[in-house]
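Novice: Here it is: the structure, laid out below.
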Amino acid sequence: MSPKQEEYEVERIVDEKLDRNGAVKLYRIRWLNYSSRSDTWEPPENLSGCSAVLAEWKRRKRRLKGSNSDSDSPHHASNPHPNSRQKHQHQTSKSVPRSQRFSRELNVKKENKKVFSSQTTKRQSRKQSTALTTNDTSIILDDSLHTNSKKLGKTRNEVKEESQKRELVSNSIKEATSPKTSSILTKPRNPSKLDSYTHLSFYEKRELFRKKLREIEGPEVTLVNEVDDEPCPSLDFQFISQYRLTQGVIPPDPNFQSGCNCSSLGGCDLNNPSRCECLDDLDEPTHFAYDAQGRVRADTGAVIYECNSFCSCSMECPNRVVQRGRTLPLEIFKTKEKGWGVRSLRFAPAGTFITCYLGEVITSAEAAKRDKNYDDDGITYLFDLDMFDDASEYTVDAQNYGDVSRFFNHSCSPNIAIYSAVRNHGFRTIYDLAFFAIKDIQPLEELTFDYAGAKDFSPVQSQKSQQNRISKLRRQCKCGSANCRGWLFG
């Protein structure tokens, strides 16, 4: 017998959105014992068992319409007939800056579309219905109705009469939603797990995401969308500056670490690689991974050995390129067919370090669980840390936490590749996944890598290349390159 699922009660409907024909397409639900930040937009079909809630909302609208027909009423519906809304926007745009008018117009366009947000669409496609409980439901009219009655010039008797009506409505609804008369609704859904940003406007969502970008370390990362009216990628995504170790992941043991004794002033001597103990894992270290400009050499294998905190050299050492971080300003932008992508705002010569692939470091067991869920969605952000052991202990998951690299798209003809950068030489289960340019990249050129692993980016064939976990689903490739394979993971 499965455990009983926790249910959540609807307190009231607080708003609605109409389609172009004036029909209701979404209701904004206030959940009992939850704040307005947990409000969710639900389609009418999800309220099939909440006739009392709908009836009260309709009564409230009629009452407000009768008491104040002026469109400036504080309780005027958020999405009136499209024509009237657009007219209102036109009237107010004269005193609003151009940038804000543009964001408002996009917001109006978005609200008038007969589709949900991306997250809502996914929930509907998977046929997950909202938990709307009618047992002992309390319908509480908005307190602002009482306050607003004073603004409308109502007498004390009228206010008292409204209070009595509210009590009568509440009692009648409790009776109507008793177990004897309530219908059985669809399976419950936890409001706290839903998109908590649906109440924000286009402008607010975009600015909130840009605020996240401003907090990223290093050169600026900007956001632009010249394709459609999606304000930004998911606001639930959190940017991090280093790996986020999860339960069961063992961090490197400092007792097993060692470093080199290279110069503390100029750092390692690029012309004398045999002196640096950090390269001892190479059979015959003939050169460092980097040249004098800090670019990865064309003859470098898939693994880069950098210095670490136990070395005598400083952070300015020429063998600490990845550790010094990103030097290129980047831009997250909306592509026409591939969702969000990333491009460089400056010219990047071949060999330039771009950034690292970050995320949660999870165990192989946890990765297996998540991999199944991600395959259901048709997408995965998992990278196995298996460069030194095919049976990898850990995997990097950038689904919810990560770097700008999380938005890198695939290409069958990529301009960047991923290297395994090791600096904890006695501990190879966790290492950096570092992106470098493998050809000259022009300003505003999209940064792409081969999701299946670039087999030929290095002339050194004795080492395998790092690749992300292969999805079980074949997906059509939209990279558009001349040598496109046609399918991802196929």
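Placed from the backbone N, Cα and C atoms, the Cβ positions cover glycine too.
These came from Swiss-Prot, pasted as-is:
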{"type": "MUTAGEN", "residues": "W31 to G", "note": "Weak effect on methyltransferase activity"}
{"type": "MUTAGEN", "residues": "W41 to G", "note": "Weak effect on methyltransferase activity"}
{"type": "BINDING", "residues": "C268, C307, C313, C317", "note": "Zn(2+) 3 binding site"}
{"type": "MUTAGEN", "residues": "R320 to H", "note": "Abolishes methyltransferase activity"}
{"type": "BINDING", "residues": "K338, G339, W340, Y381, R406, F407, F408, N409, H410, C477, K478", "note": "S-adenosyl-L-methionine binding site"}
{"type": "MUTAGEN", "residues": "G378 to S", "note": "Abolishes methyltransferase activity"}
{"type": "BINDING", "residues": "C412, C477, C479, C484", "note": "Zn(2+) 4 binding site"}
{"type": "MUTAGEN", "residues": "Y451 to N", "note": "Abolishes methyltransferase activity"}
{"type": "MUTAGEN", "residues": "K455 to R", "note": "Greatly diminishes Clr4 automethylation and causes hyperactivity towards histone H3K9"}
{"type": "DOMAIN", "residues": "473-489", "note": "domain 'Post-SET'"}
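If you look at the structure here, what lies around each of the features I listed?
Specialist: According to DSSP, W31 (mutagenesis position) is assigned to a strand segment.
According to its DSSP assignment, W41 (mutagenesis position) is in a strand. Cβ-based neighbour count (10 Å, all protein chains) for W41 (mutagenesis position) stands at 20.
Here the Cβ of C317 (Zn(2+) 3 binding site) has 25 other Cβ atoms within 10 Å, regardless of which shown protein chain they belong to.
In this structure, R320 (mutagenesis position) belongs to neither helix nor strand by DSSP; it is coil. The number of other Cβ atoms within 10 Å of the Cβ belonging to R320 (mutagenesis position), over all protein chains shown, comes to 20.
K338 (S-adenosyl-L-methionine binding site) falls outside any helix or strand according to DSSP and counts as coil. Cβ neighbour count for K338 (S-adenosyl-L-methionine binding site): 17 (other Cβ atoms within 10 Å of its Cβ, all protein chains included).
Look at C484 (Zn(2+) 4 binding site): DSSP puts it in coil. Cβ environment of C484 (Zn(2+) 4 binding site): C412, S413, C477 lie under 8 Å away, each six or more residues apart in the same chain.
Following the DSSP three-state reduction, the secondary structure of Y451 (mutagenesis position) is coil.
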Novice: Take every residue in the domain 'Post-SET' (473-489), average their pLDDT values, and give the whole-number result.
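Specialist: When the pLDDT values over the domain 'Post-SET' (473-489) are averaged, the result is 75.
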Novice: Around the Zn(2+) 3 site recorded as C268, C307, C313, C317, what other same-chain residues have a C-beta within 8 angstroms of the site's C-beta center?
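Specialist: Those within range, site residues removed, are C260, C262, S263, G267, C276, C278, C311, S312, S314, P318, N319, R320.
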Novice: Looking only at C-alpha atoms, tell me how far R406 (S-adenosyl-L-methionine binding site) is from Y451 (mutagenesis position), rounded to the nearest Å.
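Specialist: Rounded to the nearest whole number, the Cα-Cα distance is 12 Å.
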Novice: If we count other C-beta atoms within 10 Å, could you say which of the recorded positions W340, F408, Y451 has the fewest?
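Specialist: Looking at the recorded positions W340, F408, Y451, the Cβ with the fewest others within 10 Å is that of W340.
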Novice: Roughly how many Å lie between the Cα atoms of F408 (S-adenosyl-L-methionine binding site) and C479 (Zn(2+) 4 binding site), rounded to a whole value?
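Specialist: Approximately 12 Å lies between the Cα of F408 (S-adenosyl-L-methionine binding site) and that of C479 (Zn(2+) 4 binding site).
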Novice: When the number of other CB atoms within 10 A of each residue's CB is tallied over all shown chains, which of the binding-site residues C268, C477, C479 has the maximum?
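Specialist: By the 10 Å Cβ neighbour count, C268 comes out on top.
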